[in-house]
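Here is the structure we will look at.
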Amino acid sequence: MEDSQLYQALKNYPKLQDTLDSIENLEDDTKSEPSECGSPTERGIPSYYLAEELDECEEEDSEEDDDNLPTEIPDPPTVDMLEAIMEDEIDDTAYQVHFEAKQTWKPVIETGGNERGKFTLSVPQNLSALQLLQWETGIHALAERLGGCRLLQISTRGTRDGIEFTVRETPCVSPASDPIPSTSRSSSIASNVSTRQTESPGSKSNTSLGIPEAPANLIDMGAIDKEFILAAISPSDPPYKNTLRNLFGSGDSFEQYNQTGIYSLKELVIAGLKRKGIYNRIRIRCHLEPQFN
């Protein structure tokens, strides 16, 4: 009964038959379309089948590559083999490389050879440009100050290795016109010792240069081994005693310094004390008026 009523209600629904027909046609079209979910169709091959064929191709390619590889792997080249290859490719005679030997640093280098009083003060290592300039300026200034001494004449010259010093001794203020032979000085009596005669302020030589004449009284060569005494300033201190040979170190040094023979005994003693490095100590303690025993 209920089915008949439902049927009557649906039957009375407008265009019901057309709607049912369209639904049936839609179902037929859906069944006739090809499946795209992996079923065999005329348009292509399923994806899973393609994946299997791709794997097989890769395996075949890898097998072909393995066939092309050598059956035995050679050993790596040794050091001897590499050296042999390098010797064949490079000509050692075409290249000449010279390395300077590393020398140890020395503070003073003798550069004069047979010439005395010539040496080079080496440049200190690891100096900056400013430090090197200050070092050179200080050394030149010191040499200029020392060069003003009566007994020495110092000249400096900058070189690649350092500063070259040339030291010359100046035994006299002005050379004598006629040097006295050493034989005449050695033949004099040792006890005949006198000091230089003083000149008046207005007395000068007749030469055009106006240089004072050399004193006539000279120190005898025989006095070099005679002991002299410098009296102490303080009565409690002992006097200073020595000889000219000991002050100058040897008879040759004294002979070289006193070539002209124009120095007085006092000047010779002062020069000897300076050579020995005790001048300042002695002049504070003693009177610089030597007397022979």
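Note: Cβ is positioned from N, Cα and C throughout, glycine not excepted.
One entry in Swiss-Prot concerns the natural variant Glu64 to Asp. Its note says: In strain: Isolate CIN0309R, Isolate CIN0318R, Isolate CIN0327M, Isolate CIN0327R, Isolate CIN0331M, Isolate CIN0360R and Isolate CIN0360V. Among the natural variants in Swiss-Prot, Gln103 to Arg has the note: In strain: Isolate CIN0309R. The residue drawn here is the original one. For the natural variant Gly112 to Glu, the note given in Swiss-Prot is In strain: Isolate CIN0309R, Isolate CIN0327M, Isolate CIN0327R and Isolate CIN0331M. In Swiss-Prot, a published natural variant is listed as Ile180 to Val, annotated In strain: Isolate CIN0360R and Isolate CIN0360V. Per Swiss-Prot, natural variant Ala214 to Val is noted as: In strain: Isolate CIN0309R, Isolate CIN0318R, Isolate CIN0327M, Isolate CIN0331M and Isolate CIN0360V. Looking at Swiss-Prot, the entry for natural variant Asn258 to Thr says: In strain: Isolate CIN0327M. Here the residue is the original one, but Swiss-Prot notes a natural variant at this spot, Ile270 to Val: In strain: Isolate CIN0309R, Isolate CIN0318R and Isolate CIN0331M.
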Rounded to an integer, what is the Cα-Cα distance in Å between Ile270 (variant position) and Asn258 (variant position)?
13
Other than its own, how many Cβ atoms are within 10 Å of the Cβ belonging to Asn258 (variant position)?
23
Taking DSSP as the reference, which of helix, strand or coil describes Ile270 (variant position)?
helix
Around the Cβ of Ile270 (variant position), other Cβ atoms within 10 Å, all chains included, total 19
